[in-house]
Amino acid sequence: MSLPETKSDDILLDAWDFQGRPADRSKTGGWASAAMILCIEAVERLTTLGIGVNLVTYLTGTMHLGNATAANTVTNFLGTSFMLCLLGGFIADTFLGRYLTIAIFAAIQATGVSILTLSTIIPGLRPPRCNPTTSSHCEQASGIQLTVLYLALYLTALGTGGVKASVSGFGSDQFDETEPKERSKMTYFFNRFFFCINVGSLLAVTVLVYVQDDVGRKWGYGICAFAIVLALSVFLAGTNRYRFKKLIGSPMTQVAAVIVAAWRNRKLELPADPSYLYDVDDIIAAEGSMKGKQKLPHTEQFRSLDKAAIRDQEAGVTSNVFNKWTLSTLTDVEEVKQIVRMLPIWATCILFWTVHAQLTTLSVAQSETLDRSIGSFEIPPASMAVFYVGGLLLTTAVYDRVAIRLCKKLFNYPHGLRPLQRIGLGLFFGSMAMAVAALVELKRLRTAHAHGPTVKTLPLGFYLLIPQYLIVGIGEALIYTGQLDFFLRECPKGMKGMSTGLLLSTLALGFFFSSVLVTIVEKFTGKAHPWIADDLNKGRLYNFYWLVAVLVALNFLIFLVFSKWYVYKEKRLAEVGIELDDEPSIPMGH
């Protein structure tokens, strides 16, 4: 679409309104549009966390699944939600745009939650209640009942992936970075975006969990379905006020193109002088411009990828013909190399989210056996997650007000701890949390054995579990912001969208690894002496926690080696005399 030339300050040349005309600053975008988008994010967080954090009690108490099976169902659901964000981001950047992606996937999410609600209403979609006289022989959910449940959960996960991948980016599209006033408003937008995430989280682990446990699952899930439909209606009502940006394509396409081109040219010989490789200068000479690309110097690492930039004259490739699947610029190759350099750091972040997964599964099962009463009020098991959220918020507040100033004063570094330092601390706290959880479980188990199998609620207060929730919250505040900062800073300018994908994929893989670990442990410990028993009082859950603690500790040591090896992009380029262009960050919640 060609844009008419104009000198009006109110007309934006890089954004359109819903009718395809250049966007008018006075009629589109700004806070009115952003507020409607924030509604979607708050409800998405409320729904995903509200279902996930309390799902294990539904699976064990209503569907009569074992603890290990229930834990894997929850972690697979949450892992899929995060992994599908990659698909949602690809679809939004390449095909549909962010607006349509949000609208379509929010409708899919609403469908999934509606089916989940119906499964709690229709008696035939859940097994009968246990007979008090034969409680050890509860009838498990049938294949059809589980099929409906999984359909509901994974439709919800699919919808979550599309919404989560697009909502922060579409919100930022409502502000013009080239205009100082709107640029400052964008910063406040991301603050409010994070606020909405936390509001949704707190409502999920308190009000929504209480409704599910004390009023009824049909009401708890029904509220989620209604909230999604309401938020989607508000979102669609703002259509004529939104600003729309052109499709930018997925950065994964560039990665794939470089790999394919390098493979096609694998038999060609690299020139001794890298200046003979195809680069942005050749495109500038042929086409007159190469917007958005800052030429990067050649590096000696991963030289096999350099073959993507070899001109193959026999294949008909010249400087005037640019097919990215047969010939990539050296700058494109160097950007992909930078992604490859980040992969060891990326990989060592995964295990922290395996620790986090325990809070929504086995820790909830632990809390069911403890005395959770405060006076006449009993805290729902899943509401223990409020201490995790509290640890996260407290750490964020202290870090902003104390740690940043302290680092500036002691180390002359104005941004607080460096990204890799925060990631390392987060991993340390993750291992510590699992060690604490193992010690707490030992105490809980000794008390259970002392009082015999007939005592369902042990004479131990819920406060015993607070440390493990709190420590994970502290660790997550550090590692999440550290990962986000690291990926945003280190991703090449032309591939900033990869930062979101790299972050969310560690969450997804962490949840999936938890499922794999539980399955392996269940297989090797058997039914005679299980670590994760259906009745925790007959298991050895503390051994599983020790296993996770040791794995995360070893992972932490590996991370220290990789972080010592890693050189920040800014320093590496400064050593060859290149100053980075100003690269705006893309904050994002999770």
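Counting starts with 1 at the first residue shown.
Note: Cβ is positioned from N, Cα and C throughout, glycine not excepted.
Substitutions noted, but not modelled.
What Swiss-Prot says about this protein:
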type    : residues   : note
MUTAGEN : T28 to A   : No effect on phosphorylation and on nitrate transport
MUTAGEN : E41 to A   : Loss of the transporter activity
MUTAGEN : E44 to A   : Loss of the transporter activity
MUTAGEN : R45 to A   : Loss of the transporter activity
MUTAGEN : T101 to A  : Loss of phosphorylation and 91% reduction of high-affinity nitrate transport, but no effect on the nitrate binding
MUTAGEN : T101 to D  : Loss of low-affinity nitrate transport
MUTAGEN : C130 to A  : 90% reduction of the transporter activity
MUTAGEN : K164 to A  : 90% reduction of the transporter activity
BINDING : H356, T360 : substrate binding site
MUTAGEN : E476 to A  : 80% reduction of the transporter activity
MUTAGEN : P492 to L  : In chl1-9; loss of high- and low-affinity nitrate transport, but no effect on nitrate sensing
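Annotated features taken from Swiss-Prot, shown on the structure.
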residue	record	Cβ neighbours (10 Å)
T28	mutagenesis position	24
E41	mutagenesis position	24
E44	mutagenesis position	28
R45	mutagenesis position	24
T101	mutagenesis position	25
K164	mutagenesis position	28
H356	substrate binding site	24
T360	substrate binding site	24
E476	mutagenesis position	26
P492	mutagenesis position	22
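If you take the Cα of T101 (mutagenesis position) and the Cα of K164 (mutagenesis position), they are about 10 angstrom apart, rounded to a whole number. Over all protein chains present, the Cβ of C130 (mutagenesis position) has 14 other Cβ atoms lying within 10 Å.
Cα spacing between C130 (mutagenesis position) and T360 (substrate binding site): 24 Å, rounded to the nearest whole number. Secondary structure at T101 (mutagenesis position), taken from DSSP and collapsed to helix, strand or coil, is helix. Of all the mutagenesis positions in the record (T28, K164, P492), the one with the smallest CA separation from T360 (substrate binding site) is K164. Candidates T28, H356, E476, P492 (recorded positions) were compared with R45 (mutagenesis position); none lies inside 10 Å Cα-Cα. Across the structure, P492 (mutagenesis position) and T28 (mutagenesis position) place their CA atoms 31 angstrom apart.
For E41 (mutagenesis position), the nearest neighbour among the recorded positions T28, K164, H356, E476, judged by Cα separation, is K164. If you measure from the Cα atom of T28 (mutagenesis position) to that of E476 (mutagenesis position), you get 37 Å. In this structure, H356 (substrate binding site) is part of a helix by DSSP.
A straight line from the CA of E44 (mutagenesis position) to the CA of E476 (mutagenesis position) spans 20 Å.
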